[in-house]
Amino acid sequence: MEDSMDMDMSPLRPQNYLFGCELKADKDYHFKVDNDENEHQLSLRTVSLGAGAKDELHIVEAEAMNYEGSPIKVTLATLKMSVQPTVSLGGFEITPPVVLRLKCGSGPVHISGQHLVAVEEDAESEDEEEEDVKLLSISGKRSAPGGGSKVPQKKVKLAADEDDDDDDEEDDDEDDDDDDFDDEEAEEKAPVKKSIRDTPAKNAQKSNQNGKDSKPSSTPRSKGQESFKKQEKTPKTPKGPSSVEDIKAKMQASIEKGGSLPKVEAKFINYVKNCFRMTDQEAIQDLWQWRKSL
């Protein structure tokens, strides 16, 4: 439906041309155009008496078609050389065919204005633009190493945004783990320093009292290492698929930024699966119905 609307609303290129005519008692002016596809309009600006006009009443009349398609006559200006030799109409627009005549007076009367034409863009120029686009796409494919990626740029952008969010969450988790490990390492260093400060005499005294050699305590250090190894071995829970509402919000944000969503159902389903890791068929159908309602 969107493609058909684009075809109907083809771009128009407005063109303006000067218009002018002379009216006399026995000389009317007929303004008509050929049956072409362009829209024409006559915009009248000024009506003025000529240099040789007599000091008498001149009435200028226009005849055209009304809304119902019936002919209608209207008075444009009433002129007299000693009272009002010229009248400004300020852009009196009439759709052709139009007949301009001098209803009263001998003239001459001069009418000036603009002939407006709304010309559609040439089909040849559109074909040339399409050929240029095709040439650019072909050259881009040839220059891309390794055949290039077939994933559209907008899909890659959405996936990149999600990866950035995941990376931010992982960085936060790693920062928390580093803080915990620093605290444990600080606790481990305190007993180690105490054991270093103990003199050999005390160690010998303890060994004589117990009847066996004393061994330096390595429990805090070993616990810290074991906890750090556990943290390294513990796999992080993979992030599950986004909810339907979150996906709708992200799609809406992408549309507001100037992006677009696939119009074909199969492409849309692949887009949802690849970008949002969604595998629930009911949720995908819900998203497709929402996409069609846009």
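Cβ atoms are placed via backbone N, Cα and C, with glycine included.
According to Swiss-Prot, the experimentally introduced change Ser4 to Asp or Glu is described as follows: Mimicks phosphorylation state, inducing accumulation of centrioles.
For Ser125 to Ala, Swiss-Prot lists a mutagenesis experiment annotated as follows: Does not affect phosphorylation by PLK2.
Per Swiss-Prot, mutagenesis Thr199 to Ala is noted as: Partial loss of phosphorylation. Does not affect phosphorylation by PLK2.
Quoting Swiss-Prot on the mutagenesis of Thr234 to Ala: Partial loss of phosphorylation; when associated with A-237.
A mutagenesis experiment is reported in Swiss-Prot for this position, Thr237 to Ala, and the note states: Partial loss of phosphorylation.
For Lys263 to Ala, Swiss-Prot lists a mutagenesis experiment annotated as follows: Increase in the stabilization of the structure and partial delocalization to the nucleoplasm. Complete delocalization to the nucleoplasm; when associated with A-267. All protein chains shown were included, and the count of other CB atoms within 10 Å of the CB of Lys263 (mutagenesis position) stands at 12.
Under the heading of mutagenesis, Swiss-Prot lists Lys263 to Arg and annotates it as follows: No change in the sumoylation level.
Note: Lys267 (mutagenesis position) has no non-local neighbours, i.e. no same-chain residues 6+ apart with C-beta under 8 A of its own C-beta. In the three-state DSSP assignment, the secondary structure recorded for Lys267 (mutagenesis position) is helix. According to Swiss-Prot, the experimentally introduced change Lys267 to Ala is described as follows: Increase in the stabilization of the structure and complete delocalization to the nucleoplasm. Complete delocalization to the nucleoplasm; when associated with A-263.
Per Swiss-Prot, mutagenesis Trp290 to Ala is noted as: Partial destabilization of the structure. Complete destabilization of the structure; when associated with A-288. In three-state terms derived from DSSP, Trp290 (mutagenesis position) belongs to a helical segment.
Around the Cβ of Trp290 (mutagenesis position), 15 further Cβ atoms fall within 10 Å across all displayed protein chains.
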